[in-house]
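In what follows, a structure is listed as structure tokens, so that the remarks can point back to it.
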Amino acid sequence: MVKVGVNGFGRIGRLVTRAAFNSGKVDIVAINDPFIDLNYMVYMFKYDSTHGKFKVDIVAINDPFIDLNYMVYMFKYDSTHGKFKGTVKAENGKLVINGHAITIFQERDPSKIKWGDAGAEYVVESTGVFTTMEKAGAHLKGGAKRVIISAPSRDAPMFVMGVNHEKYDKSLKIVSNASCTTNCLAPLAKVIHDNFGIVEGLMTTVHAITATQKTVDGPSAKLWRDGAGAAQNIIPASTGAAKAVGKVIPELNGKLTGMAFRVPTANVSVVDLTCRLEKPAKYDDIKRVVKQACDGPLKGMLGYTEHQVVSSDFNGDSHSSTFDAGAGIALNDHFVKLVSWYDNEFGYSNRVVDLMVHMASKE
């Protein structure tokens, strides 16, 4: 079982840790976070307001901003995912989850984290800060063998499970798991393109609030309206998720682009893919091929539903993407709007774990 370190114990760092314990596929041995103490880590891991109390191997965590007690708190309690249903505590300077002790670091400089001493072979870079090959590569200096960036990267190879993961080569030391939205869009786009051909398309993601947004109106380093209060507004925003599909499906490069609407919900987002098809297809034909993919090569990653679902129905869902057969529409046999849901936190975190497992299988 591959031994994993987590850098940054924020939303994705904690949920990757949860996903790791739930799946039993990887061993978390260390965590780094300079802003959270150990007891707070325990709390934050165990209680999650969205996903509930923790139910799950991780060997090290780094977060320079959280002391150990705070780590305990943040892991235990989560406003989105609910209280952690296992045991989590701080003991002898370590974070102990279900009896499994995890080494804690609080380094701001990733090159100073002694991942090797903790036994961490793979590092999940989940701070959102060290997203380039050069910056993420600092983890290798501390003894890590490979780094998985849990965000899009300007220059690291990007992989989406079920889409292009088979192209991973063990010579690669640093990779990106792309974004949650790319992980939702790419499997659906692949199925549609493989069966009917996508001439061109526009994507819109209606996206839940994330930690980068403001609780009340404040200054934004990007677009001014990005600084509007997240709970008060629907905010048009940019996203590179659709263009990134062209990196994982080269045949679609230059054929897709998109935007986002940030909406005041805590979790779960939805993709609207409006595209022109090369081959004619009835909407029932599209439903059929998507369902076949869900039951076949994309099982566990792409889901399918004909129920009258809403966003909260997907809270805690581990799929990358769930096609909503009843929500899509067709103007004609060549022009369609397709809808797919995703838990932008938990579904994505499960794919981070799956990517590490796949990489380890190539060692």
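Every residue gets a Cβ built from N, Cα and C, even glycine.
Those substitutions? Not in this structure, it's all original residues.
Annotated active site, nucleophile per Swiss-Prot: C180, in sequence order, evidence recorded as sequence analysis. For C180 (active site, nucleophile), the same-chain residues lying six or more positions away in sequence with a CB closer than 8 A to its CB are S269, Y342, N344, E345, G347, Y348.
Feature annotation from Swiss-Prot assigns NAD(+) binding site to R11, I12, D33, R108, S150, N344. The Cβ of R11 (NAD(+) binding site) has T210, A211, E345 as same-chain neighbours under 8 Å, each 6 or more residues away in sequence.
Feature annotation from Swiss-Prot assigns D-glyceraldehyde 3-phosphate binding site to S179, C180, T181, T210, T239, G240, R262; the stated evidence is similarity to another entry. The Cβ neighbour count for R262 (D-glyceraldehyde 3-phosphate binding site), using a 10 Å radius over every protein chain in view, is 24.
Sequence-distant contacts of N7 (variant position), defined as residues of its own chain at least six apart whose C-beta falls under 8 angstroms from its C-beta, comprise G13, I31, N32, D33, I61, N62, D63, P110, I113, V123, V124, E125, S126, T127, F130, H139. According to Swiss-Prot, the natural variant N7 to D carries this note: In hibernating adult liver isoform.
Counted over every protein chain shown, other Cβ atoms within 10 Å are most numerous around S150 among the binding-site residues S150, S179, T181, T210, T239.
Candidates S179, T181, R262 (binding-site residues) were compared with S150 (NAD(+) binding site); those inside 10 Å Cα-Cα are S179. DSSP classifies C180 (active site, nucleophile) as helix under the three-state reduction. Taking only the Cα positions, the spacing between T181 (D-glyceraldehyde 3-phosphate binding site) and I12 (NAD(+) binding site) is 14 angstrom. Around the Cβ of I12 (NAD(+) binding site), the same chain contributes S126, S150, E345, Y348, S349, V352, each under 8 angstroms and 6 or more positions distant in sequence.
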